[in-house]
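Positions annotated as domain 'ABC transmembrane type-1' by Swiss-Prot, on the basis of sequence analysis: 19-198. Quoted from Swiss-Prot for the published mutagenesis Gly244 to Phe: Disrupts ergothioneine (EGT) binding. Binds EGT 100-fold more weakly. May have a global impact on overall structure. Quoted from Swiss-Prot, the note on the mutagenesis of Phe293 to Tyr is: Disrupts ergothioneine (EGT) binding. For the mutagenesis of Glu375 to Gln, Swiss-Prot gives this note: Disrupts ergothioneine (EGT) binding. Binds EGT 500-fold more weakly. The structure shown keeps the original residue. Among the mutagenesis results in Swiss-Prot, Tyr419 to Phe has the note: Disrupts ergothioneine (EGT) binding. The residue drawn here is the original one.
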Amino acid sequence: MTNLIATFQDRFGDWLTALSQHLQLSLLTLLLAILLAIPLAVYLRYHEKLADWVLQIAGIFQTIPSLALLGLFIPLMGIGTLPALTALVIYAIFPILQNTITGLKGIDPSLQEAGIAFGMTRWERLKKFEIPLAMPVIMSGIRTAAVLIIGTATLATLIGAGGLGSFILLGIDRNNASLILIGALSSAVLAIAFNFLLKVMEKAKLRTIFSGFALMALLLGLSYSPALLAQKEKENLIIAGKIGPEPEILANMYKLLIEENTSMTATVKPNFGTTSFLYEALKKGDIDIYPEFTGTVTESLLQPSPKVSHEPEQVYQVARDGIAKQDHLAYLKPMSYQNTYAVAVPKKIAQEYGLKTISDLKKVEGQLKAGFTLEFNDREDGNKGLQSMYGLNLNVATMQPALRYQAIHSGDIQITDAYSTDAELERYDLQVLEDDKQLFPPYQGAPLMKEALLKKHPELERVLNTLAGKITESQMSQLNYQVGVEGKSAKQVAKEFLQEQGLLKK
C-alpha cells in the first residue's frame with residue numbers, strides 16, 4: 001500500500017492527464033452514441049422487421065473483440081482518438097438502442113390511442129408522454145453503455161489515444177503492480193461515479209435530464225479549448241516510441257532538445273506499439289518523429305530487404321538512403337551504442353547445458369521452451385532467421401515484451417529474445433548467447449521523420465544531431481535500469497543525462 005501511494009504521488013501529474021483524456025474520450029463517445037441510438041430507435045419502433053435486423057447487426061459488432069476492431073480501423077483512420085472513438089461508439093450503441101426500443105414498445109397501447117383521439121401528432125405524443133415514460137429504461141441502457149465505454153476505453157492507449165490504460169500498459173511493461181492498480185482502480189472508480197450520476201439523473205424530470213447532458217456537452221467542449229489554443233500559439237510535434245523504457249527515454253531526449261533549442265513544443269507518446277505500427281503512423285502523419293534502429297530499417301522497413309555487411313556505417317548509409325527513396329523519410333545520424341537483438345537464457349541454464357552460442361541451442365531445442373515477442377517471432381532477423389540460418393526449431397510461445405522476462409524469471413520459459421541494452425538482462429541474471437553466425441545486423445538508434453518536416457524545420461537536424469555518436473552501451477543500459485528497474489521517470493532520467501553531457505542547460 002505504501003508503494004502504491006508513493007507511486008501515485010510521484011505520477012500525480014501524469015494521472016491527471018490520463019484521467020482527463022479518459023474522461024474526454026468516454027464522455028464524447030457516450031454523447032455521440034446517445035445522439036445516434038435514440039433517434040434511430042424512435043424510427044425503428046415503427047419498423048419492426050428492420051429493427052430486428054439492426055439490433056442483430058449491432059449485437060454482432062459487440063461480439064467482435066475490441067482490440068480487433070481498433071486494429072481494423074487503423075488502416076482507414078490512422079491512430080489516435082478517431083479510430084478509438086469510432087470503435088467505442090459502435091460498442092455503446094447497442095445497449096442504448098435496445099433499451100430505447102424496449103422502453104417505447106412497453107408503453108400502454110391505450111395511451112397511444114388516447115393521444116391519437118386527442119389529435120396529437122406522432123412528435124407530440126413522443127414529446128408529451130412516450131419519451132418520459134420510457135426514460136427509466138432508456139437511462140438504464142445509457143448507464144450500461146457508460147460502464148462499457150469506460151472499461152473498454154483503456155485499450156485506446158494501444159493506438160495512441162491516451163487515457164488510464166497508459167498506466168496499465170506501463171505497469172505491465174515495467175512489471176510494476178502499483179501502476180497497474182492505479183490505472184485499473186481509477187477506471188473502476190470512474191465507471192462507478194458515472195453509473196451513480198446517471199442513476200440520479202434517471203429519477204429526475206425530462207427537462208433536468210436534457211439539461212444534464214447539455215451541461216456535459218458544454219464542459220466537454222470547454223475541456224478541449226486549452227489544447228486547441230496551445231496548438232495555435234506554437235507548433236507541437238508528436239514524438240512516439242516503441243514499447244519499453246529505452247524508446248521512451250530517447251523520445252524524451254528529443255523533446256527536451258527540441259523545446260530548448262527551437263520555438264516548437266513536443267508531446268511524447270511512449271509505449272506506442274511495435275515497429276510496423278509506428279512506421280505506418282509516421283508515414284500517415286499521425287506522429288512526427290520516433291527513434292528507429294538501423295538494422296530494423298534494413299531488415300523490416302525496406303522492401304525488398306537489401307543485403308548489407310555488418311559494418312555499422314554502411315548499414316546506416318543503406319538505411320538512410322533506402323528509406324528516403326522508398327518513403328521520403330529523413331533518417332538523421334545515429335547514436336554510438338548498438339542495441340542489437342540477442343538471444344538470452346538464464347545463466348544457470350547456460351551452465352547446466354553448456355550454452356555459449358546460439359548454435360548450441362540446437363542440442364537442447366527439444367528440451368527448452370522459448371518465449372518471443374510477436375515482432376521477433378515474425379522477423380527475418382528474428383525467429384525466422386534462427387530457423388533458416390541456425391536450423392533451430394524451437395518450441396515458441398509468443399507474448400508481450402515485458403511478460404517474457406516475467407516468464408523466464410518464473411521458469412515458464414528458458415529462452416527469450418532481448419535487446420543488448422535491456423536492463424532486465426542484469427536484473428534477471430541472464431546470459432546473452434553469442435551470435436556466432438552473425439544473424440543480427442548492427443542496430444544504432446536515430447531519429448526518423450518525414451522529409452517534409454525537416455524541410456519545413458531544418459533546425460531539427462542540427463538540434464537532434466547533437467546526439468549523434470553519443471551514448472555508449474553501458475550508459476544506455478544504466479539509463480534503462482534506472483527507468484525499468486528503479487522506477488524513475490523516463491523524462492527525468494533523460495533530462496539528467498543530457499545535463500550531465502552538457503547538451504541541455506536547464
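Each position is counted from 1, following the chain as shown.
Heads up, the Cβ atoms here are built off N, Cα and C, so glycines get one too.
Put simply, Tyr419 is the one of the mutagenesis positions Phe293, Glu375, Tyr419 whose Cα lies nearest to the Cα of Gly244 (mutagenesis position). In the three-state DSSP scheme, Gly244 (mutagenesis position) is classed as coil. Between the CA atoms of Phe293 (mutagenesis position) and Tyr419 (mutagenesis position) there is a gap of 12 Å, rounded to the nearest whole number.
Between the mutagenesis positions Phe293, Tyr419, Phe293 has the most other Cβ atoms inside 10 Å of its own Cβ, all protein chains included. The number of other CB atoms found within 10 A of the CB of Glu375 (mutagenesis position), across every protein chain shown, is 21. All chains included, 21 other C-beta atoms sit within 10 angstroms of the C-beta of Gly244 (mutagenesis position). For Glu375 (mutagenesis position) paired with Tyr419 (mutagenesis position), the C-alpha to C-alpha distance reads 13 Å. Secondary structure at Phe293 (mutagenesis position), taken from DSSP and collapsed to helix, strand or coil, is strand.
Classification of Tyr419 (mutagenesis position) by DSSP places it within a strand.
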